[in-house]
Amino acid sequence: MKVIIVEDEFLAQQELSWLIKEHSQMEIVGTFDDGLDVLKFLQHNRVDAIFLDINIPSLDGVLLAQNISQFAHKPFIVFITAWKEHAVEAFELEAFDYILKPYQESRITGMLQKLEAAWQQQQTSSTPAATVTRENDTINLVKDERIIVTPINDIYYAEAHEKMTFVYTRRESYVMPMNITEFCSKLPPSHFFRCHRSFCVNLNKIREIEPWFNNTYILRLKDLDFEVPVSRSKVKEFRQLMHL
């Protein structure tokens with residue numbers, strides 16, 4: 001797995017380089033302190049991941065990531081920065097992770113393990129666009145200006161709140177900066193169903209289906225004390241999905 005480091009502080013660059021070599025099998029093929037130099041390098045070289053600071057000369061890390069996102073081969077991007085206010089932008093760019101300085105060594109090592117696993121899955125998957133959700137498929141969620149790499153199967157349901165979407169797992173909740181239609185489009189339709197204009201539910205997390213008023217249903221979920229409604233307009237499709 002080939003990676004580059006983009007960091008204009010020499011000591012920070014050296015520390016990150018040491019951690020990568022010490023705790024992973026990744027090959028560092030370049031270190032840079034200037035955004036434009038990175039773009040020039042990537043025009044002729046392919047890498048699998050980029051560890052990226054934001055406050056760098058010539059072209060800041062966010063703009064650099066926006067340019068890289070247009071490439072046919074999109075490397076994983078891990079932001080490592082002191083600027084916490086760019087976490088939402090990083091999510092929109094589908095960054096793999098967003099780590100704030102100063103960081104704990106354990107935070108870096110945990111990220112490296114997940115990154116190598118994601119890369120291995122990318123290499124071995126012959127059907128990357130398949131609708132079947134594997135146990136280790138993940139999605140990036142935002143919490144407290146941090147990106148949390150979350151297994152898709154951990155999501156129980158999502159609920160619309162105006163232009164935002166609240167996402168719920170068994171123990172956590174997340175606020176996503178997008179409407180529920182956009183968020184649901186990121187989920188595999190074989191496992192998630194838009195049961196109501198305000199709700200999307202993980203079909204695998206349904207514990208009980210109770211008939212409700214006007215031929216609708218209430219869904220009770222495993223492990224959560226919460227009921228998700230099925231609207232009248234979605235009843236027919238829901239019955240077909242659940243073989244009712």
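Glycine is treated like the rest: Cβ placed from N, Cα and C.
The domain 'Response regulatory' annotation in Swiss-Prot covers 2-116 and rests on sequence analysis.
The domain 'HTH LytTR-type' feature in Swiss-Prot is assigned to 139-244.
For Asp53 (mutagenesis position), the Cβ neighbour count at a 10 Å cut-off comes to 25, with all displayed protein chains included. Quoted from Swiss-Prot, the note on mutagenesis experiment Asp53 to Glu is: Strong induction of yhjX.
Quoted from Swiss-Prot, the note attached to the mutagenesis of Asp53 to Asn states: Prevents yhjX induction.
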Averaged pLDDT, computed only over the residues in the domain 'Response regulatory' (2-116): 90
